[in-house]
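J.: Below are the features I grabbed from Swiss-Prot:
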- 210-306: domain 'PH' (DOMAIN)
- Arg230 to Cys: Reduced binding to phosphatidylinositol 3,4-bisphosphate and reduced association with actin filament (MUTAGEN)
- Trp297 to Ala: Abolishes binding to plasma membrane (MUTAGEN)
Amino acid sequence: MGSLKEELLKAIWHAFTALDQDHSGKVSKSQLKVLSHNLCTVLKVPHDPVALEEHFRDDDEGPVSNQGYMPYLNRFILEKVQDNFDKIEFNRMCWTLCVKKNLTKNPLLITEEDAFKIWVIFNFLSEDKYPLIIVSEEIEYLLKKLTEAMGGGWQQEQFEHYKINFDDSKNGLSAWELIELIGNGQFSKGMDRQTVSMAINEVFNELILDVLKQGYMMKKGHRRKNWTERWFVLKPNIISYYVSEDLKDKKGDILLDENCCVESLPDKDGKKCLFLVKCFDKTFEISASDKKKKQEWIQAIHSTIHLLKLGSPPPHKEARQRRKELRKKQLAEQEELERQMKELQAANESKQQELEAVRKKLEEAASRAAEEEKKRLQTQVELQARFSTELEREKLIRQQMEEQVAQKSSELEQYLQRVRELEDMYLKLQEALEDERQARQDEETVRKLQARLLEEESSKRAELEKWHLEQQQAIQTTEAEKQELENQRVLKEQALQEAMEQLEQLELERKQALEQYEEVKKKLEMATNKTKSWKDKVAHHEGLIRLIEPGSKNPHLITNWGPAAFTEAELEEREKNWKEKKTTE
């Protein structure tokens with residue numbers, strides 16, 4: 001019922017749109033009354049003018065909407081429709097209302113009757129959305145059907161070219177554009193009017209009148225058992241047979257249901273290509289013109305009975321429904337894809353905005369980075385200059401330090417040299433001291449020797465003086481004794497001479513001892529001077545290597561060369577020794 005209602009609404013929409021003169025979506029009440037009356041008449045629905053007046057009591061015009069004509073149409077007409085009206089009459093009534101306003105004035109290769117059939121086919125194949133259009137897939141399906149019915153070859157490349165231009169302009173064709181497309185012969189070149197008209201009629205019978213198969217066959221009568229040629233028309237639940245193909249004189253129907261069956265019969269009584277259609281109360285024996293026709297009819301009837309068992313619609317309606325569901329699915333997928341694309345676009349825009357914000361931030365960051373880089377470069381240049389200065393200064397300091405290290409090394413070497421020299425000086429001082437000590441010992445020995453010699457000389461001198469005195473005394477003695485004394489004198493003179501010689505020898509030895517003493521004294525002075533010189537050098541070097549520290553509180557003797565290397569007691573001892581030496585000399 002829902003599918004029937006949708007098909008009826010499409011034709012009514014054309015009629016209502018034709019009555020809408022100013023395209024406002026509204027039609028006057030008087031026109032709606034006429035339309036409603038005509039609809040009730042062709043649809044065999046009781047007409048209630050009071051309900052119409054009541055429905056549009058406050059409106060001069062009624063738009064086709066939920067608030068306008070549609071609620072009345074649904075409630076008082078469409079809900080009461082039964083499947084007992086003439087669909088062709090209904091469609092022709094709606095066609096009559098809209099054809100004059102919409103059909104093109106350009107000359108067409110088809111008749112108005114053919115245009116009407118195309119219009120009805122359009123309503124069957126169009127989408128369930130308003131305004132009604134037929135999409136490219138259904139146009140291709142219809143054109144293929146027509147080309148097949150005309151016995152021509154389908155030009156897919158030509159349609160693809162047309163489809164490209166078609167898709168670029170709009171989503172589909174209106175009924176009048178479809179009529180003009182078929183009527184101008186674009187896809188039926190080389191075909192005459194009659195062939196095109198027959199093809200349109202064949203497709204109309206299949207799609208609109210649900211004619212599954214039709215053709216001439218022989219039928220055996222039930223009463224007289226004779227064979228008569230009839231025009232058979234197979235529909236989803238019935239096989240009708242007529243005197244001729246003009247369908248004016250109907251001779252009977254074969255009602256089909258799920259209990260019917262079709263069987264092939266062998267040839268008999270001179271009749272060939274026989275088959276049997278068994279129904280609940282009757283059996284129909286039919287003869288086809290040839291085996292191919294026989295097989296086609298058996299297959300068609302068998303398929304029809306099978307569809308009745310399954311409760312399925314006719315193949316063309318089922319195919320249309322599948323195509324619609326496929327398009328609906330594709331549309332849903334496309335809408336889902338578009339929704340996803342919109343979401344992706346929104347996300348992309350959001351990402352773009354984020355990227356733009358990030359780009360701006362990056363630009364700002366780049367600007368800041370450039371500024372920072374500039375500052376960094378400037379700072380780097382400054383740091384480099386400062387580092388260069390620091391490096392130069394460090395090099396200078398390093399050079400100075402190296403010079404200082406070299407100087408310190410030189411000073412250390414000099415210090416070590418002075419230490420070595422000082423050690424040598426100490427050794428030489430010790431040698432000088434040893435020489436001085438030895439000289440003192442030699443001086444002491446010489447002095448003792450000199451003292452001994454002086455003592456011996458004094459003793460000899462005293463002895464000589466004694467002898468001289470004795471000699472003088474002897475002179476004063478007697479002359480007698482003088483000779484004796486002379487002799488003694490001679491002896492004594494000899495002894496004196498010997499003593500004088502000894503004295504001279506002692507004097508010589510004393511002089512030699514004195515010379516030796518002078519030499520020793522000179523050596524002592526030289527040793528003393530040498531010792532003093534080495535002591536001064538040692539003191540000088542000790543002063544160079546001595547750490548600076550608080551001086552001693554004890555008083556020191558000061559010489560021409562600085563502090564003395566000996567104490568006051570040592571000085572007194574030396575003065576005492578010197579005086580003794582002077583006294584001895």
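Cβ atoms here come from the backbone N, Cα and C positions, even for glycine.
Could you tell me the structural context for the features on the list?
T.: Using DSSP to sort the residues of the domain 'PH' (210-306) gives these counts of helix, strand and coil: 16 helix, 45 strand, 36 coil.
Every protein chain shown contributes to the tally, and the Cβ of Arg230 (mutagenesis position) ends up with 20 other Cβ atoms within 10 Å.
Shown in sequence order, Lys213, Gly215, Met217, Phe232, Leu234, Phe275, Ile286, Ala288 are the residues of the chain, 6+ apart in sequence, with a C-beta less than 8 angstroms from the C-beta of Trp297 (mutagenesis position).
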